[in-house]
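Single-structure report; data block below.
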Amino acid sequence: MADESETAVKPPAPPLPQMMEGNGNGHEHCSDCENEEDNSYNRGGLSPANDTGAKKKKKKQKKKKEKGSETDSAQDQPVKMNSLPAERIQEIQKAIELFSVGQGPAKTMEEASKRSYQFWDTQPVPKLGEVVNTHGPVEPDKDNIRQEPYTLPQGFTWDALDLGDRGVLKELYTLLNENYVEDDDNMFRFDYSPEFLLWALRPPGWLPQWHCGVRVVSSRKLVGFISAIPANIHIYDTEKKMVEINFLCVHKKLRSKRVAPVLIREITRRVHLEGIFQAVYTAGVVLPKPVGTCRYWHRSLNPRKLIEVKFSHLSRNMTMQRTMKLYRLPETPKTAGLRPMETKDIPVVHQLLTRYLKQFHLTPVMSQEEVEHWFYPQENIIDTFVVENANGEVTDFLSFYTLPSTIMNHPTHKSLKAAYSFYNVHTQTPLLDLMSDALVLAKMKGFDVFNALDLMENKTFLEKLKFGIGDGNLQYYLYNWKCPSMGAEKVGLVLQ
């Protein structure tokens with residue numbers, strides 16, 4: 001953890017879910033459909049971070065005591081209004097809506113234990129308080145799958161997005177850039193580049209029907225999106241074909257139309273049509289039922305800028321000069337033989353990754369083709385560096401992907417460039433040295449902050465390399481699969 005001599009780093013808020021919905025037909029990167037108004041779906045964390053040496057922020061508001069069970073939205077609250085004047089009815093409706101939105105999604109198990117989950121109670125997932133000791137599907141695979149698309153609200157239509165069309169790709173970029181994940185203080189918003197979206201959405205095995213858009217019939221404007229990508233997942237002793245669902249996004253002006261649940265039902269249906277009935281997804285909120293919980297940590301690379309944009313703040317008794325000195329890094333990496341990954345390295349990187357991941361309980365199982373897709377360097381998307389020894393053997397590698405955030409309402413700075421730790425495999429080079437070099441490389445490439453989850457072996461280097469702990473958790477979930485929960489150190493899966 002950071003000590004009081006360090007800056008307090010605002011951590012990116014963890015990924016919110018994009019969820020599955022509809023009669024067990026679905027897969028996701030989960031969304032909190034229990035709270036339709038809170039329709040932002042986090043991937044990598046946007047909120048500024050805490051650290052132990054700085055005074056923690058006071059919570060914006062104390063929660064109001066709630067009577068009875070909670071409801072999913074204002075629309076679900078029955079209120080007798082027949083005899084009230086129109087103005088009074090409007091006031092009551094606004095109050096109900098504000099109360100519902102103000103509750104927000106549960107960020108902790110304690111908060112979640114006080115909620116009712118009317119949507120998730122209908123899905124093949126374990127209940128929050130359930131103790132799971134078995135392994136296997138919650139319900140059997142379905143034989144009878146709906147053939148027709150789900151019905152959208154009047155005036156909207158489905159459209160499978162052709163991301164090979166630059167114009168369509170730009171439309172998706174614009175939708176996400178203007179309506180996707182923001183931090184709790186509305187200071188930062190993820191800025192997925194068009195090239196990043198192609199990397200994230202078109203891995204080997206991608207299907208065009210899984211790039212599921214919603215358009216306005218009259219104007220053809222893109223106002224909603226959800227996606228699925230295939231993934232082979234190893235969970236304890238079982239390997240399953242699953243999907244990851246991501247980028248659930250609904251235009252801000254349509255969030256009262258209940259479009260998100262229909263998107264989730266529809267992507268679920270389309271995935272089931274391909275014979276896939278399990279999913280893995282992550283969420284920054286607590287839903288039934290996490291299989292693992294991780295925390296984001298953040299390492300300042302450009303502390304002056306991070307402080308100026310209020311991503312971080314000066315810890316007490318610290319000056320800007322002392323802070324910059326604290327986070328200063330070497331000019332160049334120190335590991336001999338460290339170089340960018342090349343095409344010839346793909347087989348050995350695949351081999352190293354496969355062998356390394358065997359020690360964890362939740363991991364991807366990648367083909368050589370998938371390793372090429374996810375790890376071969378692409379500028380401003382993915383960086384991978386290998387360590388080649390004196391005998392010409394590749395013994396280790398490090399990797400991080402690029403996900404900037406737009407800085408909103410700042411007179412000088414417009415973008416925050418963040419690196420996210422991906423997979424780091426060591427056999428000869430100490431992991432601490434490998435990750436120290438990762439920080440140096442990220443700094444050389446102009447990144448402002450380096451983010452990492454405390455999964456796999458990451459806890460062994462986070463404090464030593466002056467990472468500050470974030471202020472939110474990232475939950476991992478499995479859809480239609482029961483298994484015991486695991487500690488963060490046994491999670492070996494990183495989702496973009």
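The backbone N, Cα and C atoms fix where each Cβ goes, and this holds for glycine too.
The noted changes are left out; the structure has the residues it started with.
Lifted from Swiss-Prot, the feature list:
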BINDING   Gln118, Phe119, Trp120, Phe247, Leu248, Cys249, Val250, Ser256, Arg258, Val259, Ala260  tetradecanoyl-CoA binding site
MUTAGEN   Tyr180 to Pro  Abolished glycine- and lysine-myristoyltransferase activities
MUTAGEN   Val181 to Leu  Reduced glycine N-myristoyltransferase activity
MUTAGEN   Tyr192 to Ala  Reduced glycine N-myristoyltransferase activity
MUTAGEN   Gly492 to Asp or Lys  Reduced activity
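Overlay of Swiss-Prot annotations on the structure.
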residue : record                         : Cβ neighbours (10 Å)
Gln118  : tetradecanoyl-CoA binding site : 14
Trp120  : tetradecanoyl-CoA binding site : 24
Tyr180  : mutagenesis position           : 21
Val181  : mutagenesis position           : 25
Tyr192  : mutagenesis position           : 22
Leu248  : tetradecanoyl-CoA binding site : 28
Val250  : tetradecanoyl-CoA binding site : 26
Arg258  : tetradecanoyl-CoA binding site : 15
Ala260  : tetradecanoyl-CoA binding site : 25
Gly492  : mutagenesis position           : 21
Can you tell me how far the Cα of Trp120 (tetradecanoyl-CoA binding site) sits from the Cα of Tyr192 (mutagenesis position), in Å? 29
Measure from the Cα of Val250 (tetradecanoyl-CoA binding site) to the Cα of every one of the mutagenesis positions Tyr180, Val181, Tyr192, Gly492, then give the nearest. Tyr180
List the Cα distance (Å, whole number) between Leu248 (tetradecanoyl-CoA binding site) and Val181 (mutagenesis position). 10
Report the nearest neighbour of Arg258 (tetradecanoyl-CoA binding site) in space among the mutagenesis positions Tyr180, Tyr192, Gly492, comparing Cα positions. Tyr180
Express in Å, rounded to the nearest integer, the largest CA to CA distance found among the tetradecanoyl-CoA-binding residues Gln118, Phe119, Trp120, Phe247, Leu248, Cys249, Val250, Ser256, Arg258, Val259, Ala260 named in the record. 23
Can you grab the distance from Gln118 (tetradecanoyl-CoA binding site) over to Gly492 (mutagenesis position)? Cα atoms, rounded to a whole Å. 31
